[in-house]
Every structure is written in C-alpha cells, then in structure tokens.
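In what follows, a single structure is set out as structure tokens and then discussed.
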Amino acid sequence: GLNDFQKQKIKFTFDFFLDMNHDGSIQDNDFEDMMTRYKEVNKGSLSDADYKSMQASLEDEWRDLKGRADINKDDVVSWEEYLAMWEKTIATCKSVADLPAWCQNRIPFLFKGMDVSGDGIVDLEEFQNYCKNFQLQCADVPAVYNVITDGGKVTFDLNRYKELYYRLLTSPAADAGNTLMGQKP
C-alpha cells in the first residue's frame with residue numbers, strides 16, 4: 001500500500017487538480033470549472049481551436065477517470081475511490097507511460113497552465129505566477145524553481161514537467177516532484 005506521505009500527495013492532486021469546487025468528490029462540473037479557471041489564468045490567450053481541443057480532451061479524461069475509479073458507477077469519484085485507483089496504479093507504475101491515459105493526457109494541459117507565454121519553457125516568472133494564481137503555499141519560489149531546474153542545468157520544459165509529475169504521484173519520499181506543490185523536497 002501507499003505510505004502516509006504518498007497519500008498526502010495523492011490527496012493534493014485530488015484537491016488541487018481535480019475537485020475544483022472542493023465538495024470532496026470529482027464530478028463532471030469539476031471539469032467545466034477547470035476550463036473556466038484555465039481561461040482566467042491564461043487571460044484569454046487560448047484560441048477557439050485550442051479551447052475546443054482542450055474541452056474534448058477533458059471530456060475524454062473524465063470518461064477514462066470514471067471508468068477506472070468510479071467503483072459504484074454513480075458518476076461521482078469520491079476521495080476513497082480515487083485513492084483506491086492510485087493504490088492499484090502505483091503498485092505497477094514504472095514510468096510516465098504506465099500512468100492512466102487520463103493522467104497522461106492531463107500533463108500537457110497542466111504544463112500549458114504554467115507556460116502562459118507558449119514558448120515551451122516555464123521560466124521563473126511564469127512559475128511564480130503559477131504559484132500565486134493557484135494559491136500554492138510556497139515560501140521561497142526561487143529556491144523551489146532552482147530545484148526544478150537542478151540549479152539551472154535542466155530546462156523546465158514539458159519533458160521535465162512529465163518527470164516531476166510522475167515523481168509527485170509515485171515517489172514514496174519527498175523529492176523534486178514536490179516542487180509542483182510549491183514545496184522543496
């Protein structure tokens with residue numbers, strides 16, 4: 001099973017990335033709220049085509065998540081169902097490619113939420129805005145960004161984000177994946 005630290009990180013993903021209305025469950029309206037929040041953060045920089053593509057992706061994501069986690073088939077994914085899904089998933093997950101499809105599809109969407117300039121790289125200012133816009137409790141943003149970039153040796157691009165997201169979800173101990181929660185390891 002998962003240790004308490006892993007459960008805490010999984011709870012963060014549930015609360016922060018999915019349960020947008022904070023009612024303790026994931027439902028269709030949470031995905032609608034995600035689109036609204038995403039548009040607010042990106043200040044209208046989404047084209048209509050991007051918006052439609054993202055909306056279709058979120059609809060697919062919700063179907064896949066429900067199919068994997070909604071044990072009682074009530075069109076609601078509770079925290080307990082979400083945790084049970086992750087306990088099964090993490091037991092066999094060895095890389096990003098082993099993550100559920102809905103989770104893999106979410107990664108570029110989340111990355112775009114940080115990379116508001118659209119240049120494929122999240123710089124310090126964009127990361128600071130991400131922490132502020134999403135109300136992450138980050139005491140020292142530059143220090144956290146330094147961990148993300150390994151002291152400037154690694155570019156904070158989509159591949160780095162994938163690696164950090166995978167580590168956030170699967171690592172049994174504090175490591176660089178915590179930076180996506182605005183925390184140093």
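Our numbering is plain: 1 for the first residue shown, then up by one each step along the chain.
Glycine is no exception: its Cβ is also placed from the backbone N, Cα and C atoms.
Listed in Swiss-Prot for this protein:
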- Asp70, Asn72, Asp74, Glu81: Ca(2+) 2 binding site (BINDING)
- 5-41: domain 'EF-hand 1' (DOMAIN)
- 102-137: domain 'EF-hand 3' (DOMAIN)
- 138-173: domain 'EF-hand 4' (DOMAIN)
- Asp28 to Trp: In SCP V, VI and VII (VARIANT)
- Asn29 to Glu: In SCP VI (VARIANT)
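Cα separation, Asn72 (Ca(2+) 2 binding site) to Asp28 (variant position), rounded: 16 Å. Averaged across the domain 'EF-hand 4' (138-173), pLDDT in this predicted model comes to 94. Report note: the Ca(2+) 2 site is defined by Asp70, Asn72, Asp74, Glu81, and the residues of the same chain whose CB lies within 8 Å of the CB centroid of those residues, excluding them, are Lys66, Ala69, Ile71, Lys73, Asp75, Val76, Val77, Ser78. Asp74 (Ca(2+) 2 binding site) falls within neither a helix nor a strand when secondary structure is assigned with DSSP, and so counts as coil. With all protein chains in the displayed structure included, the most crowded Cβ environment within 10 Å among the recorded positions Asp28, Asp70, Glu81 is that of Glu81. DSSP states for the domain 'EF-hand 1' (5-41), grouped as helix (H, G, I), strand (E, B) and coil, give 28 helix, 2 strand, 7 coil. Between Asn29 (variant position) and Asp74 (Ca(2+) 2 binding site), the C-alpha separation comes to 14 Å.
Secondary structure at Glu81 (Ca(2+) 2 binding site), as computed by DSSP, is helix.
Of the recorded residues, Asp70 (Ca(2+) 2 binding site) and Asp28 (variant position) place their C-alpha atoms 12 Å from one another. A gap of 12 Å separates the Cα atoms of Asp74 (Ca(2+) 2 binding site) and Asp28 (variant position).
Asn29 (variant position) has a Cβ environment of 11 other Cβ atoms inside 10 Å. Cβ neighbour density within 10 Å is lowest for Asn72 among the binding-site residues Asn72, Asp74.
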